[in-house]
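Over in Swiss-Prot, the protein carries these features:
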- 245-500: domain 'Protein kinase' (DOMAIN)
- Ile251, Gly252, Lys253, Gly254, Ser255, Phe256, Gly257, Lys258, Val259, Lys274: ATP binding site (BINDING)
- Lys274 to Ala: Sensitive to fluconazole (cell wall stress inducer) (MUTAGEN)
- Asp368: active site, proton acceptor (ACT_SITE)
- Asp386 to Ala: Sensitive to fluconazole (cell wall stress inducer) (MUTAGEN)
- Thr402 to Ala: Decreases YPK1 protein level, sensitive to fluconazole (cell wall stress inducer) (MUTAGEN)
- 502-573: domain 'AGC-kinase C-terminal' (DOMAIN)
- Ser543 to Ala: Sensitive to fluconazole (cell wall stress inducer) (MUTAGEN)
- Ser562 to Ala: Decreases YPK1 protein level (MUTAGEN)
Amino acid sequence: MMSWKFGKKFKEGGFLSGKHHSSNNNSPSDTSRSTTPTPGNPHPEDAVKPPVPRSGMLKIRVTAAKGLSLPQGVSVPAPVQEALTTHPTLASRIATSPPTAIVKAAGANRDSLQRRQVWWLPYLVLEFDKNEVLVDALGGDLASPVWMYSATFDVSRISEISATVYLRTREPHAEGREKSNGEGEGEDMGNSDLCLGSIRFTPNLDSLRVTDDWVTVQGGGGSGSINVQVSFKPASGQILTIDSFELLKVIGKGSFGKVMQVRKRDTLRIYALKTIRKAHIVSRSEVTHTLAERTVLAQVNCPFIVPLKFSFQSKEKLYLVLAFINGGELFHHLQREGKFNETRSRFYSAQLLLALEHLHSFNVIYRDLKPENILLDYAGNIALCDFGLCKLNMSNSDTTNTFCGTPEYLAPELLSGHGYTKCVDWWTLGVLLYEMLTGLPPFYDENTNEMYRKILTEPLRFPDGVRSEARSLLTGLLNRDPRQRLGVNGAQDIKNHPFFAKHINFTKLWNKQIQPPFKPAVASAIDTSNFDEEFTNEVPLDSVVDDSHLSQTVQQQFEGFSWSVSPLGESVGRY
């Protein structure tokens, strides 16, 4: 299967070019930058409960806030204070003009330009089930910004609504180049922006009434409330097809198909659409892996895993509709920077630990952890993708012998053919952490056979910059005996290691209450600047497939693949 970018191995690129990583030695604060909601129940211990299927459209309108304040001990940034002094009446004048918050065709650019005139007022990141919208203020003041913004989200399961308020510390560099949906390009979110607090709640999808509440802000400055109006419209049994989407950009390609950025025509939400040609996966005996990916994605209920929104099919193709995570692959950032500092490496590996723990709770082994399969969201949190190599129905005592994965990350028990368990994922977590800290996997060699020999026999060595706690953790994760490997008794043993225990509150991390140490440069929900131009410059087309004459028996293998927006959460089709 494929992630969102294919074919380029980092060992052939920037890691060997001598580029240095940018230092960032600040520990993450306990102030949430992310607004990604935890679907369903936000508590890790209850995460084995699959998401409750629901379908329809959720309209969220955020009007304004009141009583917001800066975090204790933080003063108004100088550029913001200067803007307030220079333009004392602009914000209030714009706020009193007729709101154009519901962005539609003719008024889209005017709405966006109005918002950009008052960049110094708090902006909002609104999110539902990993679909994110950045909303600049129309007017008001620092304590009481006015947004008057509405957005419609697709509902495929019960999830939380979250909204986080930030204050820029400087004016965005780029002039807003307007998009057709009213979202401008520019440096909208800065890594130094101040979090003023957030709200999180689960909407009542059993009621058809509009709720209108002032929700108390948590974190940040610790004061104030935000007015949110919510209404839900159940689905009417519509069947999804490729015509339900506007194709925007190609963001990845593979032998089985491609991944495109798309906009759903009715709600205008942005998604990643993965297309898979049936004939290719049938000819390569990959049907089981493909169906496993769909099964896992429909089950997961974790804030660090890309959720499946819908799936549907035609006679020739399968389609997976996923949340579009546009901060780029970890591969992209690691290749550019060479390596990460310990704080950043710890943050990513801790979130991955929670994602793998969640998969293991469903008796699923991931088996393909690597930087290419890890995405960064708007705010800098990770999102694990590409579940084509997952192995299902693996209890703690079960073993499997399938030889699969990426050479640099293969565990010794897999290479030796003795069978392996869930512990194989802890080995790959160790390899990834080592690579983030040093720039290369621990046993890397350009000759694959020599690399396999090193994985099986070479002593584990560390560069001088790797500190003692990290060395201890890596030694435990990279134990060649899976029966002695750290994590053999469960993820909690890894969480308890000083490398994590001294620095990470895993409950806060699960609830997105720890600010990521890095935020990718993302201008808007449709920004694809973090993806390879080799793909994004290609014209997005759902290419015609020659009639493959798949028999009815073969087509029956794909029954149950479709998962869409009918009242029962299923879009059923036979071909």
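For all residues, glycine too, the Cβ spot is worked out from N, Cα and C.
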Can you tell me whether DSSP puts Asp368 (active site, proton acceptor) in helix, strand or coil? coil
Between the binding-site residues Ile251, Val259, where is the Cβ count within 10 Å the lowest? Ile251
Rounded to the nearest Å, what's the C-alpha distance separating Ile251 (ATP binding site) and Lys274 (mutagenesis position)? Just drop the number here, would you? 10
Rank aside, I only need the closest one: which of the recorded positions Gly257, Val259, Asp386 has its C-alpha nearest to that of Lys274 (mutagenesis position)? Val259
Largest tally of Cβ atoms lying within 10 Å of a Cβ, found at which of the recorded positions Lys253, Lys274: Lys274
Out of Lys253, Val259, Asp386, the recorded positions in the record, which is closest to Asp368 (active site, proton acceptor) when you go by Cα distance? Asp386
Taking just the CA atoms, what is the gap between Val259 (ATP binding site) and Asp386 (mutagenesis position) in Å? 11
What is the Cβ neighbour count of Gly257 (ATP binding site) at a 10 Å cut-off, with all protein chains included? 25
In whole Å, how far does the CA atom of Gly257 (ATP binding site) lie from that of Asp386 (mutagenesis position)? 14
At a 10 Å cut-off from the C-beta of Asp386 (mutagenesis position), count the other C-beta atoms across all protein chains. 23
